[in-house]
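Student: Just passing along the structure, written as structure tokens.
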Amino acid sequence: MKHSSDICIVGAGISGLTCASHLLDSPACRGLSLRIFDMQQEAGGRIRSKMLDGKASIELGAGRYSPQLHPHFQSAMQHYSQKSEVYPFTQLKFKSHVQQKLKRAMNELSPRLKEHGKESFLQFVSRYQGHDSAVGMIRSMGYDALFLPDISAEMAYDIVGKHPEIQSVTDNDANQWFAAETGFAGLIQGIKAKVKAAGARFSLGYRLLSVRTDGDGYLLQLAGDDGWKLEHRTRHLILAIPPSAMAGLNVDFPEAWSGARYGSLPLFKGFLTYGEPWWLDYKLDDQVLIVDNPLRKIYFKGDKYLFFYTDSEMANYWRGCVAEGEDGYLEQIRTHLASALGIVRERIPQPLAHVHKYWAHGVEFCRDSDIDHPSALSHRDSGIIACSDAYTEHCGWMEGGLLSAREASRLLLQRIAA
């Protein structure tokens, strides 16, 4: 099957949809056809809202934002009349011995960044605290990505200050945090409805297999979920997909785009709801615990549900538990919850319902922090444009997706005008 468009965007996450919105708002695109493809059956990308047990909205993907750190995202929420609620997990009320000393240790090490800030965070902390102490200190922050050799001490301080649970460690308590009252999927639906009303056509459930130049445009080969093959010709092309997806295409990524190196981290989120909110007996409502066991970060949302959130090795650990069977997975959660709370396992009931999500490439980022990286890329020969939060200083956040989309659409509008 063959069809064509003037403009094609591959990727219907927040970046791709925002690109479409910017383009359709411009007089330069008036009268031009626009087609959006995505491998998923629903738009949204890493925004994945879901109802848990028919009672509470949860986020299997992106789950929070800060107006101070993410002003463009806040503006989008307001523009599409999306209601926000306070994200309560911004303080560690219950701290381990190491966590009690964490803020002081980080403050004492901060002046050393000028001299050794380019070292890996583990190497940097080990230099002054010793290896064993450094490992314990970094583990107490709950984000195992901080152990990566690509994460410099300078980057680590920035990361810590931009995550709600541990922002106070670097004196960033003033940052407010919010979630969407009924899920960020509402924002996605709002943007999608706007671009659809403006004439964009969606083809969801199609995976991009390859792309090549074809005269003054591009020829895309795609495959549907049912194996149906599709050939699409377009004059202008934006790939609103992450680096891990770019690397699987025949577009010479990243060599012909930026020359930078990219990496990714797996993420795992598990949500559970119970007949009774048993954690209220321990005064844990709206509290987060960072623990030294495979659960890593445990969040107790009011009297509604609890969830845990892990990255790196522990994300893969939980994926393995799920693969071995649901009963074993739930028993592992129960065991580690009891250990974290210092209670016997029998005090923790079986959940009424649960849901989980493993993201093989949950966070993607540029591994070369010392280069001046554009927020959207253009292929040096073919001119294909690419956008992703991974190309911005807000990698892993929805804000980065919006910034990259803005730059990608600017590049294309500039090209159309010429």
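Every residue gets a Cβ built from N, Cα and C, even glycine.
No noted substitution is present; original residues retained.
Pulled the feature table from Swiss-Prot, pasting it below:
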- Gly13, Gly16, Ala240: Mg(2+) binding site (BINDING)
- Ser15, Asp38, Arg46, Arg64, Leu208, Met398: FAD binding site (BINDING)
- Arg64 to Gln or Ser: No activity (MUTAGEN)
- Arg64, His163, Tyr309: substrate binding site (BINDING)
- His163 to Asn: Retains 8% of wild-type activity (MUTAGEN)
- Lys269 to Gln or Ser: Retains less than 2% of wild-type activity (MUTAGEN)
- Tyr309 to Ala: Retains 5% of wild-type activity (MUTAGEN)
- Trp397 to Tyr: Retains 60% of wild-type activity (MUTAGEN)
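In terms of burial and nearby residues, how do these features look in this structure?
Tutor: Under DSSP, Gly16 (Mg(2+) binding site) is assigned to a helix (H, G or I) in the three-state scheme.
A helical conformation is recorded for Met398 (FAD binding site) in the three-state DSSP classification.
Around Arg64 (mutagenesis position), a 10 Å sphere centred on its CB holds 19 further CB atoms from the protein chains shown.
Shown in sequence order, Tyr143 are the residues of the chain, 6+ apart in sequence, with a C-beta less than 8 angstroms from the C-beta of His163 (mutagenesis position).
According to DSSP, Lys269 (mutagenesis position) sits within a strand segment.
For Tyr309 (mutagenesis position), the same-chain residues 6+ apart in sequence whose C-beta sits under 8 angstroms from its C-beta are Leu267, Phe268, Lys269, Arg296, Lys297, Tyr299.
Spatially close to Trp397 (mutagenesis position) yet at least six residues away along the chain are Ala62, Tyr65, Leu69, His70, Phe73, Lys162, Asp389, judged by Cβ distances under 8 angstroms.
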Student: Which binding-site residues (Ser15, Gly16, Leu208, Met398) fall within 10 Å of Arg64 (mutagenesis position) by Cα distance?
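Tutor: Taking Ser15, Gly16, Leu208, Met398 one by one, the ones whose Cα falls within 10 Å of Arg64 (mutagenesis position) are Met398.
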Student: Would you mind ranking the binding-site residues Leu208, Ala240, Met398 by how many other Cβ atoms sit within 10 Å of each Cβ and giving me the lowest?
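Tutor: Lowest Cβ count within 10 Å among the binding-site residues (Leu208, Ala240, Met398) is Leu208.
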Student: Taking 10 A as the limit, how many CB atoms besides its own sit near the CB of Asp38 (FAD binding site)?
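Tutor: Total other Cβ atoms inside 10 Å, all chains included: 25.
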Student: Give the maximum pairwise CA distance in Å, whole number, for the residues Arg64, His163, Tyr309 listed as binding substrate.
Tutor: 13
Student: What's the number of neighbouring CB atoms sitting within 10 A of the CB on Arg46 (FAD binding site)?
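Tutor: Around Arg46 (FAD binding site), other Cβ atoms within 10 Å: 24.
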